[in-house]
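Below: one structure, written as structure tokens.
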Amino acid sequence: MGKLLLILGSVIALPTFAAGGGDLDASDYTGVSFWLVTAALLASTVFFFVERDRVSAKWKTSLTVSGLVTGIAFWHYMYMRGVWIETGDSPTVFRYIDWLLTVPLLICEFYLILAAATNVAGSLFKKLLVGSLVMLVFGYMGEAGIMAAWPAFIIGCLAWVYMIYELWAGEGKSACNTASPAVQSAYNTMMYIIIFGWAIYPVGYFTGYLMGDGGSALNLNLIYNLADFVNKILFGLIIWNVAVKESSNA
């Protein structure tokens, strides 16, 4: 039934997916990146939901969340690519709506992967959720012109650093130390994505809003699209890999 609903949902989405494009210029690399990421997100969503049948019960929720992350992003990318191709404007509102839903889910994955293998306090999830929301809210305020770009950038980066601390040296790391080697390996890899993969976002913000006349919506969106590809899809694949390994050893 789950697979049937997934296929049905994909079929329903296809007309909208096909209609929101217009002509794509071969030299518009940002537009091409929108299309590539959209297709990759859909493929990843199908993959994660189908692969739920391969893992044990305690890992199914993690794969479900991975599928939700890529599925929600796919839906918003259908609209974002349309805005870009038709107007050439940065789809800031659509992008932040997407991030407001998917970034807390990505953060939730850290809690879920630890909860599946060891005991972890619920306070960790609350801290990470607050940190992610602060990062997103101030990022949006800076991009939307609600507040000055530099202060918003600094506050957002501080929230990101706070989350890294909690995961690298705080409650998250303490819980990870009691998990299996496979879970620890996955956790550490996810940490590197949070540190280096998420660093792509402030690079995009800086390029688009803090470089004066040198900034451009083209560079901003190309960088953001790359970041979403890495952080949403690769993140989920790491979860899938450890889930399959742990399930086969059970």
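Glycine is treated like the rest: Cβ placed from N, Cα and C.
No substitution from the list is modelled in this structure, which keeps its original residues.
Swiss-Prot annotations:
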| type | residues | note |
| --- | --- | --- |
| MUTAGEN | K58 to A | Reduced GPR photoactivity by about 30% |
| MUTAGEN | W59 to A | Reduced GPR photoactivity by about 50% |
| MUTAGEN | Y96 to F | Reduced GPR photoactivity by about 50% |
| MUTAGEN | E143 to A | Reduced GPR photoactivity by about 50% |
| MUTAGEN | S180 to A | Increased GPR photoactivity |
| MUTAGEN | E246 to A | Increased GPR photoactivity |
As a whole number of Å, the Cα atom of K58 (mutagenesis position) is distant from the Cα atom of S180 (mutagenesis position) by 14
If H, G and I count as helix, E and B as strand, and all else as coil, what does DSSP give for S180 (mutagenesis position)?
coil
Roughly how many Å separate the Cα of W59 (mutagenesis position) from that of S180 (mutagenesis position), to the nearest whole number?
14
